[in-house]
Amino acid sequence: MVYGELIYHPVVTKLLKFLDSSASREKLLRLLQYLCRFLTFYTFKRNFNIETIQLIKKIQSSIGISRKPLRFLKNLPHLKNLNKIYSNELLDSTLKIGDLIKNFGYALYFQFDTLQWLKLLGLLTSKNSGSLYFKIDKLAANFWLIGLTGSIITDLRNLKISYDSNKALLNEINSQNNNSNNDTLDEKLIEQNNDLILKNNEKINLNKRDLFKNILDSLIALKGSQLIDLNDGVLGFAGIITSIIGIEDIWNATKA
């Protein structure tokens, strides 16, 4: 009886569905990979023995390879989105530019991510790929940074749209409240506007959260692009935070 109640508990059911998704498994592996990256820095600074540091690095490398096949062909949805967004004449121009940059960057990022996988497996070598072999990692980081830049543009634009909408709604409410003729006071309209403001506030919080995540990921991409120099402690911590946010997003989207 207790066993049955546990197995069919809504949280357990949701957890099983969560773990059944390749996206959630990839995010969990990402969390472990960046945790290892942070621990490598921490153990080195704390003068741990070299065997411990090398073990953590080995685990980090193994997890990195394990993540690659879970992202295989992930560029295809972004290529599809490029065509859909480009054809959408009704989309806000700034959002359209941001989404095009985002999907262009991610499409090529995941393409080079696949090449990184082939490189790690030894199927792609300097002999059969020439100078590209030595540029793959940097190019992948470059296109990831481009994708993140597009995401940041859309986040900022969505924030402005929501703030402007709230401002207009508040002005309308104040206009109704300040009307000297109480008979014309539209309580229903005010209530509707308040509901819209609450919905906009929810969007604002989500956009701020996404913006924070994209900025942290940009630090990792900037390091990979060799545009800034940050230690593994900072990068590992940034990766841990963004991985947790990604896991939380997938968990919230999973239906029990």
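Glycine is treated like the rest: Cβ placed from N, Cα and C.
The 10 Å shell around the Cβ of S66 (variant position) contains 14 further Cβ atoms across the protein chains shown. One natural variant catalogued in Swiss-Prot, S66 to R, is accompanied by this note: In strain: S2.
Quoted from Swiss-Prot, the note on natural variant K68 to T is: In strain: S2. Other Cβ atoms within 10 Å of the Cβ of K68 (variant position), summed over all protein chains shown, number 17. Under the DSSP three-state reduction, K68 (variant position) is assigned to helix.
Under DSSP, L73 (variant position) is assigned to coil, being neither helix nor strand in the three-state scheme. Swiss-Prot documents L73 to S as a naturally occurring variant and attaches the note In strain: S2.
Under a cutoff of 8 A between CB atoms, and with a sequence separation of 6+ in the same chain, the neighbours of L73 (variant position) are F110, T114.
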